[in-house]
Amino acid sequence: MQRIIGTEVEYGISSPSDPTANPILTSTQAVLAYAAAAGIQRAKRTRWDYEVESPLRDARGFDLSRSSGPPPIVDADEVGAANMILTNGARLYVDHAHPEYSAPECTDPMDAVIWDKAGERVMEAAARHVASVPGAAKLQLYKNNVDGKGASYGSHENYLMSRQTPFSAVIAGLTPFMVSRQVVTGSGRVGIGPSGDEPGFQLSQRADYIEVEVGLETTLKRGIINTRDEPHADADKYRRLHVIIGDANLAETSTYLKLGTTSLVLDLIEEGVDLSDLALARPVHAVHVISRDPSLRATVALADGRELTALALQRIYLDRVAKLVDSRDPDPRASHVIETWANVLDLLERDPMECAEILDWPAKLRLLEGFRQRENLTWQAPRLHLVDLQYSDVRLDKGLYNRLVARGSMKRLVTEQQVLDAVENPPTDTRAYFRGECLRRFGADIAAASWDSVIFDLGGDSLVRIPTLEPLRGSKAHVGALLDSVDSAVELVEQLTN
């Protein structure tokens, strides 16, 4: 089981002492405070390389950027001020008025959990550093997807796929899976509808914002399947599946299964396994129906007339994935995902609350029901919306999820030391290692970087771009000895270009 995967999370942000504060400003303060605490001067801060970005290229074969007029002029100084690349290979920046942490590329879902969790520690530290700045208002950051006022912000997943797989097969095979997986991956939400005005509890924070089956947009008319075709790799060989339907998860089992099961279902699709019998009659409607039924008993209509629950759909995918994995050479990583997936589905079938120590939405629902019973509250009570928000607070001593972990009421898959190491260090088995180590060792000599290149400024007449189009190259095994053998960026570039 080896697929390049990673997460990118826009964090909710607020300034309790100044509710009217501009979120772009406060998000910028968070990023800059983290950079300052890391001792990175603005003049030496590595910028993001936008030259290779193509967010309007569509996997269905067209490019909206060609018909939208000349590209906007980006002020590198203005953007770069709140845009940094970390020594762990991640990107920390301001996106749509939110601080965003884009994790480095991983090959294993458990590693992806570690570097995703590292983002929570980065954001917690950023808010703490802002509070230490004289005159700056305190900030609170939340790993969630809704602001309670009708807006949603993203927690996206990325999966590298073979370009040879027709995108139509991706849409057909993945749609029923994405619709049904929220029984495992939902983070839970108080309120129904985009603004949360209707009282109740639902599985997913993202479900009410899904409007179409397939689409390019990520901020409006959001699709179950996103069609952005921006591989950040060799475009002749790869496509990057950009998933926007998912929730921001804190529970490590939720994150692990979100990434691991999706990766294995993509194996099915790439192998050409026929999944057409799982087509849904009304996929967008099914997203909403499943999210709004915490009992997990609601059924959705398939195109062939059958009615199945989300758990039943997940079991069909599980069985087909297990059959594929059994036909291959032994793969302990894939087997562990399958075992965990099967166990979670069994628990959910028996009683969803049996997953309250491992999945987000049951954990949150258990907390909320406790408040409701103790204080005789209805789902309309504002207090419950506050509990919902506090669950996602990234502060280790205040966030309700983190407090559950501290008292042993939430099970972890990884150790805190692994997470803290990942805050500083990149994964060793992808190009993120080369990017992160270059930043650590030669940061002052790097002008810019992106997922697929590192650009050096060695004082000559021109910059030197080192492409990293193969995500599995640039690993420690590939370049570790080279990096250890050179004393300067000049030597490194000479070795690489010669």
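Please read every residue number as a count from 1 along the shown chain.
Each Cβ is built from the backbone N, Cα and C atoms, and glycine gets one as well.
What you see is the original sequence, not a version with the noted changes.
Taking a C-beta cut-off of under 8 Å and a sequence gap of six or more, Gly6 (ATP binding site) has these contacts in its own chain: Ser102, Ala103, Pro104, Glu105, Cys106, Ala112, Trp115, Glu157, Asn158. Here Swiss-Prot flags Gly6, Thr7, Glu8, Val9, Glu10, Ser102, Ala103, Asn158, Arg240 as ATP binding site.
Counting every protein chain shown, the Cβ of His156 (Mg(2+) 2 binding site) has 20 other Cβ atoms within 10 Å. According to Swiss-Prot, the feature Mg(2+) 2 binding site maps to Glu8, His156, His242.
What Swiss-Prot records for Glu8, Tyr93, Glu100 is Mg(2+) 1 binding site. Tyr93 (Mg(2+) 1 binding site): 20 other CB atoms within 10 A of its CB, across all protein chains. Tyr93 (Mg(2+) 1 binding site) falls within a strand when secondary structure is assigned with DSSP.
In Swiss-Prot, a published mutagenesis experiment is listed as Glu10 to Ala, annotated Loss of Pup deamidase activity both in vivo and in vitro. Counting only residues at least six positions away in the same chain, the Cβ atoms of Asp95, His96, His98, Pro99, Glu100, Tyr153, Gly154, Ser155 sit under 8 Å from the Cβ of Glu10 (mutagenesis position).
The feature active site, proton acceptor is assigned by Swiss-Prot to Asp95, with similarity to another entry given as support.
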Count, for each of the recorded positions Glu8, Asp95, Glu100, the other C-beta atoms lying within 10 angstroms of its own C-beta, and report the residue with the smallest count. Asp95
Using all protein chains in view, find how many other C-beta atoms are within 10 Å of the C-beta of Ala103 (ATP binding site). 29
Look up His242 (Mg(2+) 2 binding site) in the DSSP assignment and reduce it to helix, strand or coil. strand
For Arg240 (ATP binding site), list the number of other Cβ atoms lying within 10 Å of its Cβ atom. 21
Tell me which of the binding-site residues Glu8, His156, Arg240, His242 ends up closest to Tyr93 (Mg(2+) 1 binding site) in space, Cα to Cα. Glu8
